[in-house]
Amino acid sequence: MANMNSDSRHLGTSEVDHERDPGPMNIQFEPSDLRSKRPFCIEPTNIVNVNHVIQRVSDHASAMNKRIHYYSRLTTPADKALIAPDHVVPAPEECYVYSPLGSAYKLQSYTEGYGKNTSLVTIFMIWNTMMGTSILSIPWGIKQAGFTTGMCVIILMGLLTLYCCYRVVKSRTMMFSLDTTSWEYPDVCRHYFGSFGQWSSLLFSLVSLIGAMIVYWVLMSNFLFNTGKFIFNFIHHINDTDTILSTNNSNPVICPSAGSGGHPDNSSMIFYANDTGAQQFEKWWDKSRTVPFYLVGLLLPLLNFKSPSFFSKFNILGTVSVLYLIFLVTFKAVRLGFHLEFHWFIPTEFFVPEIRFQFPQLTGVLTLAFFIHNCIITLLKNNKKQENNVRDLCIAYMLVTLTYLYIGVLVFASFPSPPLSKDCIEQNFLDNFPSSDTLSFIARIFLLFQMMTVYPLLGYLARVQLLGHIFGDIYPSIFHVLILNLIIVGAGVIMACFYPNIGGIIRYSGAACGLAFVFIYPSLIYIISLHQEERLTWPKLIFHVFIIILGVANLIVQFFM
């Protein structure tokens, strides 16, 4: 969801002649572009200024926006017969650009005609968007696939998803007779597949959103539990590594799944029998029985806000969290050293073979880790030099692949074997560090706060997509919104209590949403467009049908792992 946890992307456009450091928050446009970029549909409660001052448009401008929204539903974006007339469009100073996270940013007009993002900013935005919760499960995925196989799978999946993303970017240019400059990818799907394409894209988009929200709930429960445990142990001078299989050194690493059949440990802790205070704490601070419910009282009210604009201000925490994880992994690897042995097919007591048949679990995780296909057109629209889109996309994917390789390889290679087996690597690699570890505690605090600010944004997106399509209003009533939020929160609580396996949740949701957006739609649209132009050849047909088969197999095989 991808990554769903760090997007607040901006959709301004202009052609520039002079370079100026626009920065990712500087949204500018050329007045002549205003007509080509309509319609805008921004609800007043969604307006947020780049200077962090909450704003509302006038009632008159709001009414005009609603009329523009009505015009936009009467025809496809390429059909200019029903384009909103000039007198309906708000003045430039009243126009805002919609961000995928549900907020809006005010346009800044520059008559000089510059203001699009540089390639560096575009590359960073793509990298930042893809960096999500999947990064915590990459080391576990490498363990499931085998060290050598895991590295090869990461590289191959990066190349495959890059090609499919390239096909998404080029999909608009395959329709020569239509003006597709303002189209997004759902518009392309609707053009080729009609209402089925529109509703199926909505369905798979909701799968990725709700899957991400469930993963967030499981992780927030985990991080909140370990944070409370760290504070309690610090106050009472309890060493939690004494009651669990761990290494005996200044940088302890634990194996929570030892004695639980290799499954993630969902219990809280083990205390000495005569420690009444600790027993009471264990009773009321349990990872699966109590903590997931504590989050309900905190997050459910936030989901009912009409606008998530306040939370969008904390998106920079996503970048900070990833950078801190890179620092943490590097520091631990330097202190622990590398522990590797190579056995191609036969496992040993402490090491896994280089080739394991559970590698599809890693492909499922990576499908979501490399997932950006539903919003890549939006991100690249802001690129200053459109001719560099493909180059910048390739560079961004290369950086994402290197980041995943860096995290996964360092965690796997530095995991202390012996005395612990590589099979002890958890689906969330932070679980391999005791709650008393200060650096891991800081990482959990960072991630907990960041996820608590992103979670309402994901809920808002789910509300916009589902209620907006069904009722034509993203906030039909507090009752409708509350019912939807209770269903989403309930799903998160149930999974946190009974299936707190983020690796499993990520690979299922990744394979499901990737089936449509990554594998089927890009390949099928390319085949149809070539067939319409009578340029379809057997090699191209076979290759893209093979990609579709890979996507279907990737989903099916997840249920047998």
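Each Cβ is built from the backbone N, Cα and C atoms, and glycine gets one as well.
Substitutions noted, but not modelled.
Per Swiss-Prot, arginine binding site is recorded for SER134. Cβ neighbours within 10 Å of SER134 (arginine binding site), excluding its own Cβ and spanning all shown chains: 28.
For the mutagenesis of HIS60 to Ala, Swiss-Prot gives this note: Does not affect association with the Ragulator complex. Abolishes the interaction with the Rag GTPases heterodimer complex. The structure shown keeps the original residue.
Under the heading of mutagenesis, Swiss-Prot lists ILE68 to Ala and annotates it as follows: Abolishes association with the Ragulator complex. No effect on amino acid transport activity. Abolishes the interaction with the Rag GTPases heterodimer complex.
For the mutagenesis result TYR71 to Ala, the note given in Swiss-Prot is Abolishes association with the Ragulator complex. Abolishes the interaction with the Rag GTPases heterodimer complex.
Listed in Swiss-Prot is the mutagenesis experiment LEU74 to Ala, annotated as follows: Abolishes association with the Ragulator complex. Abolishes the interaction with the Rag GTPases heterodimer complex.
Per Swiss-Prot, mutagenesis PRO85 to Ala is noted as: Abolishes association with the Ragulator complex.
The annotation that Swiss-Prot gives for the mutagenesis experiment PRO90 to Ala reads: Abolishes association with the Ragulator complex.
For the published mutagenesis ASN128 to Ala, Swiss-Prot gives the following note: Moderately affects amino acid transport.
Where Swiss-Prot documents THR133 to Trp as a mutagenesis experiment, the accompanying text is: Abolishes arginine transport. No effect on subcellular location and interaction with Ragulator complex.
Under the DSSP three-state reduction, THR453 (mutagenesis position) is assigned to helix. All protein chains shown were included, and the count of other CB atoms within 10 Å of the CB of THR453 (mutagenesis position) stands at 19. THR453 to Ala appears in Swiss-Prot as a mutagenesis experiment; the accompanying note says: Does not affect L-glutamine transport activity.
Here the C-alpha separation of THR133 (mutagenesis position) and THR453 (mutagenesis position) works out to 14 Å. Taking CA atoms as the reference points, SER134 (arginine binding site) and THR453 (mutagenesis position) are 18 Å apart.
A simple way to gauge crowding: the CB of THR133 (mutagenesis position) has 25 other CB atoms within 10 angstroms, across all the protein chains here.
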